[in-house]
Amino acid sequence: MSISLTTKLSYGFGAFGKDFAIGIVYMYLMYYYTDVVGLSVGLVGTLFLVARIWDAINDPIMGWIVNATRSRWGKFKPWILIGTLTNSLVLFLLFSAHLFEGTAQVVFVCVTYILWGMTYTIMDIPFWSLVPTITLDKREREQLVPFPRFFASLAGFVTAGITLPFVSYVGGADRGFGFQMFTLVLIAFFIASTIVTLRNVHEVYSSDNGVTAGRPHLTLKTIVGLIYKNDQLSCLLGMALAYNIASNIINGFAIYYFTYVIGDADLFPYYLSYAGAANLLTLIVFPRLVKMLSRRILWAGASVMPVLSCAGLFAMALADIHNAALIVAAGIFLNIGTALFWVLQVIMVADTVDYGEFKLNIRCESIAYSVQTMVVKGGSAFAAFFIALVLGLIGYTPNVAQSAQTLQGMQFIMIVLPVLFFMMTLVLYFRYYRLNGDMLRKIQIHLLDKYRKTPPFVEQPDSPAISVVATSDVKA
């Protein structure tokens, strides 16, 4: 049975509210902390680094907790609701730091930021873990996933466009109050969209059903071992890490490249101007693309398009050409590639969940998506590390004309490093990734037959609302 439009739109609306709420943190929290609250850049940078390290530990543990959950509402929906409500509260507190001073302010900022990351993880992991439970059909997933990816991207563009005007209009000179009030708008959308998702999106092929209900719960140590035994998940994580490092290097370093190498920072907005539209358009036409082209071709496109973007920027720098149209084209190529990557990645993680059940007879949706989330955050951290390392090695000095050697080093950061990582994703995919064509069809047929033989699992009415099975292995 095909997925209804109501399900697709409800899942997409949930992604909109979720990313509407997170967008203000990714885009404006640094500005809020430094320019509104008055914290030092060093303190904020250290806090962000510590939070990413904690995420690397926290995300898989949260995935394990979700995987061990059994409830009358399924294994994911309770955590989506809990995560939404707690993250909404913490989001409001996050932008209330301007109300404190001195040591109390620093402590408040550190505690609320760490709590924000933890509560968002509670919601985000089970939200994306719904994908492999909605359908086992390859084509249906390819029709489903563009909806949440499109709405998530749209939320980011809306956040970028309306945040500062809202803050100025409502807060006036008191920007802290403006930010605080804007979080209430975000929270309203966040909670409303989550309710729509919970009402209309259903777990059909979850590991919390009659097929797996009688199996013993897995310890955290066993779960970590299963990640390595699922060779296709390991391969996908390697590809995702390489891709995220490359794209984060470009996103984080582009302003430096335009300022010093191309020599005109005013051209940077052209690089971004049509990129968002290209991203959204790619997500809209993805269902048609995947009918016309194989996933192998689309993955190649996801990796090659950003390489062409880098090559275009490199050629303009060498020829000393300042052409807005070429810069717009470079931004479009980059965003077409990244849009393809993000939608393919979500689908492919779902495929590795099916593969794990096919090969190991164990279905762990939340574990797969938790380690995928960890890899995305790791990619951001590694990218920042590479940028800082190379800038130090090449003798970069801010706000002055750079030497020829430094400019060459900047080209290495912006062009060579990303291209190497993008090429790595291609090599890993075509050499080691096998979940395509006949292999995927074989897995789908096997699992459909398996789930048809066992009716959906239903909790008894008198069972506990949420039961998380703990084990002595949690420290593993």
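Quick reminder: no glycine exception, Cβ is built from N, Cα and C everywhere.
Taken from Swiss-Prot, the feature alpha-D-galactoside binding site applies to Lys18, Asp19, Asp124, Trp128, Arg149, supported by experimental evidence. Taking the Cβ of Asp19 (mutagenesis position) as centre and 10 Å as the limit, one finds 23 other Cβ atoms among all the protein chains shown.
Swiss-Prot lists Asp19 to Cys among its mutagenesis entries, and the accompanying note reads: Loss of transporter activity.
Under DSSP, Arg52 (mutagenesis position) is assigned to a helix (H, G or I) in the three-state scheme. According to Swiss-Prot, the experimentally introduced change Arg52 to Cys is described as follows: Retains weak activity with Na(+), Li(+) or H(+).
The annotation that Swiss-Prot gives for the mutagenesis experiment Asp59 to Cys reads: Alters cation selectivity. Retains only a low level of H(+)-coupled melibiose binding and active transport, but Na(+) or Li(+) does not stimulate either binding or transport. Here Asp59 (mutagenesis position) comes close to Thr121, Ile125, Ser370, Val371, Thr373, Met374, Lys377: these same-chain residues lie at least six apart in sequence, with C-beta atoms under 8 angstroms from its C-beta.
Swiss-Prot documents Tyr120 to Cys as a published mutagenesis change and attaches the note Loss of transporter activity. DSSP classifies Tyr120 (mutagenesis position) as helix under the three-state reduction. Taking Cβ-Cβ distances under 8 Å and a sequence separation of 6 or more, the neighbours of Tyr120 (mutagenesis position) in its chain are Ile22, Gly83, Asn87.
One mutagenesis experiment named in Swiss-Prot is Thr121 to Cys, and its note says Alters cation selectivity. Inhibits H(+)- and Na(+)-coupled activity, with little effect on Li(+)-coupled melibiose transport.
Here the residue is the original one, but Swiss-Prot notes a mutagenesis experiment at this spot, Met123 to Cys: Does not affect transporter activity. Counting only residues at least six positions away in the same chain, the Cβ atoms of Lys18, Trp79, Ile80, Ile82, Gly83, Thr84, Asn87, Thr194 sit under 8 Å from the Cβ of Met123 (mutagenesis position).
Looking at Swiss-Prot, the entry for mutagenesis of Asp124 to Cys says: Alters cation selectivity. Loss of transporter activity.
Annotation of the mutagenesis experiment Arg149 to Cys in Swiss-Prot: Retains weak activity with Na(+), Li(+) or H(+). Secondary structure at Arg149 (mutagenesis position), as computed by DSSP, is helix.
In Swiss-Prot, a published mutagenesis experiment is listed as Lys377 to Cys, annotated Inhibits Na(+)- and Li(+)-coupled activity, with little effect on H(+)-coupled melibiose transport. In the three-state DSSP scheme, Lys377 (mutagenesis position) falls into the helix class.
Counting in whole angstrom, Asp19 (mutagenesis position) lies 10 from Asp124 (mutagenesis position) by their C-alpha atoms. Surrounding the centroid of the Cβ atoms of Lys18, Asp19, Asp124, Trp128, Arg149, where the record places alpha-D-galactoside, the chain contributes additional residues within 8 Å, namely Gly14, Ala15, Phe127, Pro148, Ala152. Counting in whole angstrom, Arg52 (mutagenesis position) lies 20 from Trp128 (alpha-D-galactoside binding site) by their C-alpha atoms. Per the record's binding annotation for alpha-D-galactoside, residues Lys18, Asp19, Asp124, Trp128, Arg149 show a top Cα-Cα distance of 13 Å. Between the alpha carbons (Cα) of Trp128 (alpha-D-galactoside binding site) and Arg149 (mutagenesis position) lies a span of roughly 11 Å. Within 10 Å of the C-beta of Lys377 (mutagenesis position) there are 18 other C-beta atoms, taking all protein chains into account. Asp19 (mutagenesis position) falls within a helix when secondary structure is assigned with DSSP.
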